[in-house]
Amino acid sequence: MSILKIHAREIFDSRGNPTVEVDLFTSKGLFRAAVPSGASTGIYEALELRDNDKTRYMGKGVSKAVEHINKTIAPALVSKKLNVTEQEKIDKLMIEMDGTENKSKFGANAILGVSLAVCKAGAVEKGVPLYRHIADLAGNSEVILPVPAFNVINGGSHAGNKLAMQEFMILPVGAANFREAMRIGAEVYHNLKNVIKEKYGKDATNVGDEGGFAPNILENKEGLELLKTAIGKAGYTDKVVIGMDVAASEFFRSGKYDLDFKSPDDPSRYISPDQLADLYKSFIKDYPVVSIEDPFDQDDWGAWQKFTASAGIQVVGDDLTVTNPKRIAKAVNEKSCNCLLLKVNQIGSVTESLQACKLAQANGWGVMVSHRSGETEDTFIADLVVGLCTGQIKTGAPCRSERLAKYNQLLRIEEELGSKAKFAGRNFRNPLAK
């Protein structure tokens, strides 16, 4: 069934900033998709087109991206009468029309909005759930429910505290199914709230952009200690492990790292990549840390390689790889990390996201699907993670509706699959392993 009409508009993300929403119409109905937006963005990401008109939304309007859809992309796609199930053809057409390496003409936010809506329409056209359509597009015969990685303590660019490292996550790998993983996550979260309240006072339990707590602590180890305590109080020491997103590019300073980067600058306190690696190794030794994302700057390739070779845990590339097949190929070649963070808006189309995922999986990497800090109520990534069988997703704490929207969709998918539902559990790094 071909596209009858496409209409884009400006809506608001979870931070009150404008973002792109796309309505796509076929004879089967209306299909709507909204595009997320990141705060700590890698310099190699596809371009998110903003208006830069300082008199409107502090320059963050997306009316240009919306106009590119309504005036250029929509007429082209409608006139070509392509079937909505032809995801790759439609994505390629938009990418060719844009003609730039990083989608800077139309904006990745314009192309992605249409791409997501096409994917949703394609599923209905085929009469299958969205996760099944995505599995088909990726060539997967089975589907898998992921382990959720709940970001329960926020620091870095996501929070107004002193904490340098951006996310401290809990992964309920010992759960029997996704529903139990949600219950464990929620119970640990509420225990953590009480632990923080007792130690730092009630105002320390205000939440950050992704629903995690942002107590005013400086020591990253204290974040891990709080998690360990909360996991123990909830009674899940044997079922929950810890993940971190350091987002080290945010505090990389001329070859070194500043773990107090939110204070006035003082080069005497900077530490070397080796010192930072030793700090991570002490965390791994003292706490159940099984995954560290962006431990070093996006161009500090040597430090990545050295750490991945010796750490013995999952090392996730986000700013390093930016869901870009060229960066992933380089990281595979240099053995820089062993897991890809998959963010659809870093690359800007469904087809390229699938290619990035397949490339990582083909090289023995894990893949973690991810939200952005500026989110919407759109639940596409919940179906994406199931269809791609990546086994792990991070989409915030069990708090704030734009985060829960994804987790709740995963609950529905598990329920729909019934006895056929398979949960990644402790195999979250390689859930397809037989």
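Even glycines carry a Cβ here, placed using N, Cα and C.
Original residues fill every noted site, and no substitution is shown.
The annotation active site, proton donor is assigned in Swiss-Prot to Glu210 on the grounds of similarity to another entry. As annotated by Swiss-Prot, active site, proton acceptor applies to Lys343, with the evidence given as similarity to another entry. Per Swiss-Prot, the feature Mg(2+) 1 binding site maps to Ser40; the stated evidence is experimental evidence. If you look up Swiss-Prot, you'll see Asp245, Glu293, Asp318 marked as Mg(2+) 2 binding site. For the published mutagenesis Met94 to Ile, Swiss-Prot gives the following note: MBP1 protein production. No MBP1 protein production; when associated with I-97. For the published mutagenesis Lys281 to Arg, Swiss-Prot gives the following note: Decreased 2-hydroxyisobutyrylation leading to decreased phosphopyruvate hydratase activity. Among the sequence features in Swiss-Prot, the mutagenesis site Leu384 to Ala is noted as follows: Loss of transcriptional repression and cell growth inhibition; when associated with A-388. Quoted from Swiss-Prot, the note attached to the mutagenesis of Leu388 to Ala states: Loss of transcriptional repression and cell growth inhibition; when associated with A-384.
Feature annotations (Swiss-Prot) mapped to structure.
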residue	record	CB count, 10 Å
Met94	mutagenesis position	25
Glu210	active site, proton donor	30
Asp245	Mg(2+) 2 binding site	29
Lys281	mutagenesis position	16
Glu293	Mg(2+) 2 binding site	28
Asp318	Mg(2+) 2 binding site	28
Lys343	active site, proton acceptor	24
Leu384	mutagenesis position	26
Leu388	mutagenesis position	26
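Asp245 (Mg(2+) 2 binding site) falls within a strand segment according to DSSP. Counting in whole angstrom, Lys343 (active site, proton acceptor) lies 8 from Asp318 (Mg(2+) 2 binding site) by their C-alpha atoms. Report note: the Mg(2+) 2 site is defined by Asp245, Glu293, Asp318, and the residues of the same chain whose CB lies within 8 Å of the CB centroid of those residues, excluding them, are Gln166, Glu167, Met244, Val246, Ala247, Ile292, Asp294, Val316, Gly317, Asp319, Leu341, Ser370. Glu293 (Mg(2+) 2 binding site) falls within a strand segment according to DSSP. The residue listed as 'active site, proton acceptor' carries neither a helix nor a strand DSSP state and counts as coil.
The distance from the Cα of Leu388 (mutagenesis position) to the Cα of Asp318 (Mg(2+) 2 binding site) comes to 18 Å.
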